[in-house]
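Feature annotations, courtesy of Swiss-Prot:
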- 40-152: domain 'FAD-binding FR-type' (DOMAIN)
- LYS42 to Glu: Decrease of activity (MUTAGEN)
- ARG92, PRO93, TYR94, VAL109, LYS111, PHE114, LYS126, MET127, SER128, THR185: FAD binding site (BINDING)
- LYS126 to Glu: Decrease of activity (MUTAGEN)
- LYS164 to Glu: Decrease of activity (MUTAGEN)
Amino acid sequence: MGAQLSTLGHVVLSPVWFLYSLIMKLFQRSTPAITLENPDIKYPLRLIDKEVISHDTRRFRFALPSPEHILGLPVGQHIYLSARIDGNLVIRPYTPVSSDDDKGFVDLVIKVYFKDTHPKFPAGGKMSQYLESMKIGDTIEFRGPNGLLVYQGKGKFAIRPDKKSDPVIKTVKSVGMIAGGTGITPMLQVIRAIMKDPDDHTVCHLLFANQTEKDILLRPELEELRNEHSARFKLWYTVDKAPEAWDYSQGFVNEEMIRDHLPPPEEEPLVLMCGPPPMIQYACLPNLDRVGHPKERCFAF
């Protein structure tokens, strides 16, 4: 009798086990492999393409471990690049312009600070010049994810006050963004995540500051997003030196620009900032305060 029950159990369970195994295999196939499995480990990635965007801006493409790998970077987070340059370890944070929708590669758009071009920084940028000198096939170490903010979708942001604290959830209907120069990359990451989801009705207002019109990083990508999602993405520029027939603002970020081109405080938006520290400290925060945006709803990358 026991043998008969055992046989019967085998007959009954075999199809169930087969179905379970099939589902697990399908699930495993549908879950891509993650490159950044451990934020404390450095992963060497190989340069496979370098595109000249402008006289001082490059798009660097690095291969992930396999064509099926994703980077594994939550929206709002960044990575660190590390390299030994002139005998010293140099580490710099960057936000990719690619996303986890892209398999097999990660893209970084980086402004190269060449030596002897800025009187205050005659040596130029150590990491950006190192990247510029890299040849196809060379590797550099990536580490991450890092950062205090994660965008979880549909207006929900998880923000940690510091690395040791639990995240505080802020849910908003609109997001104000102030970016300066290369500080556009984390903004673009969040904007793309919002715009690609038709069920995410969060409205983004971006005020983007640069020295000149030619310095506007990722302008084609930004304007394409604005044209495709005009109801949800508002874009405004300001430059220090404006050309003739310039349709946007001129000068440093000020109270009037914030009042006119960011969502009003009454909407209780989250305001994100990324740019040179003096811009954040002397232009963004004081003027946001004057307009009425409370500090607890302002976040600097």
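We number each residue from 1, going along the chain as drawn.
From the backbone N, Cα and C atoms, a Cβ is placed for every residue, glycine too.
Counting every protein chain shown, the Cβ of LYS42 (mutagenesis position) has 15 other Cβ atoms within 10 Å.
Sparsest Cβ environment among the recorded positions ARG92, LYS111, LYS126, LYS164 (other Cβ atoms counted within 10 Å): LYS164. Here the domain 'FAD-binding FR-type' (40-152) has, by DSSP, the following mix of helix, strand and coil residues: 8 helix, 54 strand, 51 coil.
Counting in whole angstrom, LYS111 (FAD binding site) lies 23 from LYS42 (mutagenesis position) by their C-alpha atoms. Here ARG92 (FAD binding site) is positioned 13 angstrom away from LYS42 (mutagenesis position), judged by their C-alpha atoms. Put simply, ARG92 (FAD binding site) is 21 Å from LYS164 (mutagenesis position) when counted between their Cα atoms. Here FAD is bound by ARG92, PRO93, TYR94, VAL109, LYS111, PHE114, LYS126, MET127, SER128, THR185 per the record. The longest Cα to Cα distance in that group is 20 Å. Cβ-based neighbour count (10 Å, all protein chains) for TYR94 (FAD binding site) stands at 22. Between the CA atoms of LYS126 (mutagenesis position) and TYR94 (FAD binding site) there is a gap of 14 Å, rounded to the nearest whole number.
Around the Cβ of SER128 (FAD binding site), the number of neighbouring Cβ atoms within 10 Å comes to 20.
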